[in-house]
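A short worksheet on the structure shown next.
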Amino acid sequence: VLSPADKTNVKAAWDKVGGHAGEYGAEALERMFLSFPTTKTYFPHFDLSHGSAQVKGHGKKVADALTLAVGHVDDMPHALSALSDLHAHKLRVDPVNFKLLSHCLLVTLAAHLPAEFTPAVHASLDKFLASVSTVLTSKYR
């Protein structure tokens with residue numbers, strides 16, 4: 001459960017991401033594909049090379065979903081319900097992959113926002129991404 005301080009930290013950090021959200025989402029996906037090659041199996045139709053339009057496009061989708069989650073931090077299950085259905089029933093993404101992408105997002109944010117990425121913000125973002133992952137995997141049960 002996110003504390004009030006966590007919510008404040010997450011919103012402040014995401015505000016700093018600003019217009020770079022899609023770019024950071026794509027970078028996190030690239031990191032995931034390089035670090036955890038098995039994740040590529042969900043994207044057989046994508047050009048997974050550095051800077052590909054498809055990875056950038058999906059990175060923007062990831063960032064948009066996170067922006068939605070930040071904006072509805074007190075009601076993520078409702079806000080992300082359609083996305084949860086999509087990943088559970090149509091795409092059938094293994095839930096572990098959300099943890100892998102979350103890790104890569106944290107690394108990407110730390111690389112781009114070193115001054116803002118304090119231990120407290122790191123912990124809050126980690127809890128937030130874990131909450132998003134829990135919501136996205138809730139329909140698997």
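Easy rule for this one: first residue shown is 1, then count along the chain.
Even glycines carry a Cβ here, placed using N, Cα and C.
Here Swiss-Prot flags 1-141 as domain 'Globin'. For the domain 'Globin' (1-141), the model gives a mean pLDDT of 95.
Summarising the environment of D15 (variant position), the number of other Cβ atoms within 10 Å of its Cβ, over all protein chains shown, is 10. Annotation of the natural variant D15 to G in Swiss-Prot: In alpha-2; the original residue is retained in the structure shown.
Residues or ranges marked as O2 binding site in Swiss-Prot (evidence: sequence analysis): H58. In the three-state DSSP assignment, the secondary structure recorded for H58 (O2 binding site) is helix.
For H87, the entry in Swiss-Prot reads heme b binding site, with the evidence type sequence analysis. A helical conformation is recorded for H87 (heme b binding site) in the three-state DSSP classification. Residues within less than 8 Å, Cβ to Cβ, of H87 (heme b binding site) and separated from it by at least 6 positions along the same chain comprise V93, L136, T137, K139.
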Under the DSSP assignment, what numbers of helix, strand and coil residues are found in the domain 'Globin' (1-141)?
110 helix, 0 strand, 31 coil
Cα-Cα separation of H58 (O2 binding site) and D15 (variant position), in Å?
21
